[in-house]
Amino acid sequence: MKFASKKNNQKNSSKNDERYRELDNLVQEGNGSRLGGGSCLGKCAHVFKLIFKEIKDNIFIYILSIIYLSVCVMNKIFAKRTLNKIGNYSFVTSETHNFICMIMFFIVYSLFGNKKGNSKERHRSFNLQFFAISMLDACSVILAFIGLTRTTGNIQSFVLQLSIPINMFFCFLILRYRYHLYNYLGAVIIVVTIALVEMKLSFETQEENSIIFNLVLISALIPVCFSNMTREIVFKKYKIDILRLNAMVSFFQLFTSCLILPVYTLPFLKQLHLPYNEIWTNIKNGFACLFLGRNTVVENCGLGMAKLCDDCDGAWKTFALFSFFNICDNLITSYIIDKFSTMTYTIVSCIQGPAIAIAYYFKFLAGDVVREPRLLDFVTLFGYLFGSIIYRVGNIILERKKMRNEENEDSEGELTNVDSIITQ
């Protein structure tokens, strides 16, 4: 078995060596053309060669990123449309969605997941890890729920991008990730670009904003980071099935979501505020709205008033589409963390901010929440793409360095074996 695994490792390393050797040759060609005073056209052709080589070698992750981005954009748009229709019943929609997720994941897992079970997964209970992920997600939702009440839309978008440095810090501290200077530079470019754009937009709006609630919203990113790291540890160490993890996490979230109920009674929640004596009535009205299409809140409601107006007609269709895209979002997120890493998911997910902003330009996607195009959204998108390219360059350098270290270790091991044979 050791011989077979060693043979596979050598095969994989030789394949990677070939990739990086080609990359080195392209880089050296570029250096030669610069030293020889090559034409501008030749330099551009060389850059396009490097880009084509990178895309060809990592085509799967790029296709997966595009699929994830599409699903994520649709998830956020239908979440917004669901909120506009039945925003008075957040607890009902949350619990119903968790129940649907649990049923769907368990059905699919029972049909397809059991065949993939391994010995580590079969002989160990992961209930503690599942519960920990659910609790971390619940803590994140509660903090975000409070923080969003006094955080403007532009600041919300900026806070989302802060997940990059927060994840980098905790992954370095706990998972022992190591970064190149270009990783830090790329992350800074993404965060600073979006910070400048969103700060400018925040000055143009007159919405209520509070630094304390902004900090509460930022703190919501920490449990999300630990939740994703727990997923990565479970995936990488125990090779647990993605469907099983999502099914069990959804099961525990049915109970951990109940922790949010007392939060609704906080008086500063404005339209989401719900007194204790109205909780049960709100739940009954929520189910009537979602499944029967019956409006309850129709008077003294609307923008800037104590309550949102119900728009329950066809709400179940919008909610069903939201649930579908959210389930797909969860599956792809887990897959990216499983096959790649928490940081890969973080970098990929941060493009959703500018992408969602642009998606709201199209009425067939956004529906009633459509808005006019803004130049600053495209500036944000460009900043993200440029920062991501720089970040990826740092990863390539680290991968090449890792391959060289493995080569040196293999060659040292072979020399040791030869020496031992000679001495015998």
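The backbone N, Cα and C atoms fix where each Cβ goes, glycine too.
Keep in mind that this structure shows the original residues, not the substituted ones.
Here Swiss-Prot describes Lys80 to Glu as a published mutagenesis experiment; the accompanying note says: No significant effects on pH sensitivity of chloroquine transport; when associated with K-207. According to its DSSP assignment, Lys80 (mutagenesis position) is helical.
Under its mutagenesis entries, Swiss-Prot includes Glu208 to Ala with the note: No significant effects on pH sensitivity of chloroquine transport.
Variant annotation in Swiss-Prot: Cys72 to Arg, described as Reduced sensitivity to quinine; the structure shown retains the original residue. A 10 Å cutoff on Cβ-Cβ distances gives Cys72 (variant position) a total of 23 other Cβ atoms nearby, all chains included.
Classification of Ala144 (variant position) by DSSP places it within a helix. The 10 Å shell around the Cβ of Ala144 (variant position) contains 20 further Cβ atoms across the protein chains shown. Record note (Swiss-Prot), natural variant Ala144 to Thr: In chloroquine resistance type 2; when associated with T-76; Y-160 and D-326. The unchanged residue is displayed.
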Helix, strand or coil at Cys72 (variant position) [DSSP, three-state]:
helix
